[in-house]
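Notes for the one structure printed next.
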Amino acid sequence: MNSKVALLVVGLAVVLALVIGRQGPVAPQATNTQSQAVAAGPVAAPVAFPQPLYPQAANVAMPVEPDPAAGGGTAPATESPLPNFVPRKLKVFEGHWQGMDGRLMTEELARKLNYPRGLQGVLLGEVTLNAAFSGLLAGDLIVRIDDTPVTDMESFKAASRTVANRSDARISVLRKDNRPGAPVVRKLTVVLREAEGGLGFAQLEGAPMILAGDPRPHGYRGACTDCHPIGQGFELTPDPDLISLPPPTITRDMVARSVNPHEVRGPCEACHVIK
């Protein structure tokens, strides 16, 4: 009997030894986790990339209100946004007087518009009101107001001051002939008249404000801040002239009778709500 028990104990010991040999020694949990990490290769620590100081849609020239909901009701500490940058001295870009919209004639404009090189004066980009009634045209180059030469925007304003209280003045211009070939200009004089209150004098303006980082839409003319303030708020945005209001609601009777207040542009329901 004792020999049978002894044989049974020895058999159990052999079985346990075989099982342990196949599975290997049981390691602590921490050691097993560490060995798995080593086997899987080194794990890089997370890299904290710097976040942009201002969102892409935010304008650095305008104050950015912190979001009180962020961070459990406390706003994150950030630097103050950039204020508008307005140089004390800016180049004059254009002038307006009695319906004239003019700008300085430059070598760049002469090349673009095919004028003879070396001309000086104020080039009219648009004429309305008294300027149009006097016979001036877009493209005319003002070179003299009465007896005062005009060579740049400042002299344009100064010359207009000399006739500010008068009701008429002689405007001498160079007008380009649009025939093909080498550019040819002819000099002519028109009389600018204002029936009431005098002619007044020209008002000068600078170039419009631009956003920081705006791409340059023209050739290089020096530093942007020679002509432009940088920021936002000096121009009405969006431009109302670029906004299209939705067409009004029309009745089914108008559609049935083909009452069109405009030329045919397609089916009425393409643009209008019909009731």
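Including glycine, each Cβ sits where the backbone N, Cα and C put it.
Original residues only.
What Swiss-Prot notes for the published mutagenesis of CYS224 to Ala is this: No heme binding, makes smaller magnetite crystals; when associated with A-268. For CYS224 (mutagenesis position), the same-chain residues 6+ apart in sequence whose C-beta sits under 8 angstroms from its C-beta are ILE210, ARG216, ILE230.
Annotation source Swiss-Prot lists heme 1 binding site at CYS224, CYS227, HIS228. In sequence order, LEU90, LYS91, PHE93, GLY206, ALA207, ARG221 are the residues near CYS227 (heme 1 binding site), counting only same-chain partners six or more apart with C-beta under 8 A.
DSSP gives CYS268 (mutagenesis position) a helix state. Here the residue is the original one, but Swiss-Prot notes a mutagenesis experiment at this spot, CYS268 to Ala: No heme binding, makes smaller magnetite crystals; when associated with A-224.
Under the heading heme 2 binding site, Swiss-Prot lists CYS268, CYS271, HIS272. On its own chain, CYS271 (heme 2 binding site) has PRO247, ARG265 as residues at least 6 apart in sequence with a Cβ closer than 8 Å to its own Cβ.
Same-chain residues at least 6 positions away in sequence with a Cβ under 8 Å from that of HIS228 (heme 1 binding site) are, in sequence order, LEU90, GLY206, ALA207, PRO208, MET209, ILE210. DSSP assigns HIS228 (heme 1 binding site) to coil, not to a helix or a strand. Neighbours of the heme 1 site: apart from CYS224, CYS227, HIS228, residues of the same chain with C-beta atoms within 8 angstroms of the site's C-beta centroid are LEU90, ALA207, ILE210, ALA223, THR225, ASP226, PRO229, ILE230.
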